[in-house]
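Participant: This is the feature table in Swiss-Prot:
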- 10-65: domain 'L27 1' (DOMAIN)
- 67-122: domain 'L27 2' (DOMAIN)
- 139-220: domain 'PDZ' (DOMAIN)
- 368-560: domain 'Guanylate kinase-like' (DOMAIN)
- Leu38 to Ser: Abolishes interaction with DLG1 (MUTAGEN)
- Leu95 to Ser: Does not affect the interaction with DLG1 (MUTAGEN)
Amino acid sequence: MPALSTGSGSDTGLYELLAALPAQLQPHVDSQEDLTFLWDMFGEKSLHSLVKIHEKLHYYEKQSPVPILHGAAALADDLAEELQNKPLNSEIRELLKLLSKPNVKALLSVHDTVAQKNYDPVLPPMPEDIDDEEDSVKIIRLVKNREPLGATIKKDEQTGAIIVARIMRGGAADRSGLIHVGDELREVNGIPVEDKRPEEIIQILAQSQGAITFKIIPGSKEETPSKEGKMFIKALFDYNPNEDKAIPCKEAGLSFKKGDILQIMSQDDATWWQAKHEADANPRAGLIPSKHFQERRLALRRPEILVQPLKVSNRKSSGFRKSFRLSRKDKKTNKSMYECKKSDQYDTADVPTYEEVTPYRRQTNEKYRLVVLVGPVGVGLNELKRKLLISDTQHYGVTVPHTTRARRSQESDGVEYIFISKHLFETDVQNNKFIEYGEYKNNYYGTSIDSVRSVLAKNKVCLLDVQPHTVKHLRTLEFKPYVIFIKPPSIERLRETRKNAKIISSRDDQGAAKPFTEEDFQEMIKSAQIMESQYGHLFDKIIINDDLTVAFNELKTTFDKLETETHWVPVSWLHS
């Protein structure tokens, strides 16, 4: 039989061979019927398509591309769920329809299987009909690649056995579905582990690459798949598992910063939850302290740290009569609407750990969210607010404060102040109608809740600056406040940028402006540090006022995003 011509191109050789076969085989075919059959078979479109697929896979194998992510199917489900909460247009409807098609779901599932290399054969579990006197043994082979196994182990103090203590959601062990909490580990890659410490076994696993073979004795009870709905939390503190002596496995811990959004994957353990960062496409979870555990140990570890309302020096009583005008807060004495009934220790009862949150986007017919500005005296908060008001008087508004002071000839009721009697003011205080109030020279000044409602009712963004301990009481379904902390730059930058600026002085009755002093700078920095330390978990945004123009532009950009983009808010705001 003569040699067959296969063509010169290596990538298209098989395709050319297929096309040449009928002619090459013709001298060896006895009947015309057989020859016709060969021509029809090798000319079949489906066969040509299979050859093309083969060539594509051969090229893919040569390139060895690395998958961008391992959980495309889960990402598509999350995207579809997210789109359901968006205003539907033709493009979104088309995308939702596409993502719901079985063939697209199957394609993404196959992609994930290939990306995770989850196609190697795994030995099935041993049959259940084994002598009750003998322990049933399972031999499991997992492909770990470079990722952690996703399980923690411990030594049983009574029996000395090595037990699977925890399965991390989304990890290799979890995806296999073959290893469960309570299983006893006997061998790893043929190495007996009965007499080894957990640390030694971890080293064996860390040094193993590719396939790992386990010999295990199943526990008495296997985990049932969790059917919990998705739960998202906002972290209210920084966490580094490497600095946590209590965590059972530092390598399994998940680091996060204050303000990060985490998705809770499992709450089966009352002490250690499993979570992942919300924006992380990697499905593998990590350990974080549970809310109850973190609250308990913080309360025991730091009972001396009590969150007290910031004390304001006498120098800051400057312009107190003006403090509520444009909602300025350089007050000598002020109280929140809750402080008349609750002691200063009310703030200490709350240990900031986590807050359950949900996505929220303002609808066009909704009132604007209340914008709360917080910052130390002299940081430039009022100047930023003034620039905002000037930039768009139809869009931004401020509250008109109440006072018991006598109206002056050039003043109009309801413009500079709302003038009321002392008796009525005190009655409103008792009825908790004031967000904040204070007294200066035997006259009351205060910002009422109704004044905030009045601005919002005009379809305006209400700009309100308050003392930081008041913020928590404004966090309600009605106002949905967005809290911005205006932070000073370093003291070196303050000396450089504020050398010609002035601050309102209290050294004369008129509250005249005076140049900043070194003491002003130091007190501004110290006050900002205390605010951020005690109330930073309530801040949605931090803007450093190094340069006024830059800070103003950042503030404007923040407002634009606040009104058009999706943000995370407490669940209670939408489901109460």
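Even glycines carry a Cβ here, placed using N, Cα and C.
At each noted position, the model has the original residue.
Walk me through where these features lie, including what they touch and how far apart they are.
Facilitator: Residue counts for the domain 'L27 1' (10-65) by DSSP state, with H, G and I taken as helix and E and B as strand, are 46 helix, 0 strand, 10 coil.
According to DSSP, the secondary structure content of the domain 'L27 2' (67-122) in residues is 37 helix, 0 strand, 19 coil.
Averaged across the domain 'PDZ' (139-220), pLDDT in this predicted model comes to 82.
Taking Cβ-Cβ distances under 8 Å and a sequence separation of 6 or more, the neighbours of Leu38 (mutagenesis position) in its chain are Leu21, Pro22, Leu25, Val29.
Taking a C-beta cut-off of under 8 Å and a sequence gap of six or more, Leu95 (mutagenesis position) has these contacts in its own chain: Leu83.
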Participant: Summarise the domain 'PDZ' (139-220) by DSSP state, stating how many residues are helix, strand and coil.
Facilitator: 15 helix, 30 strand, 37 coil
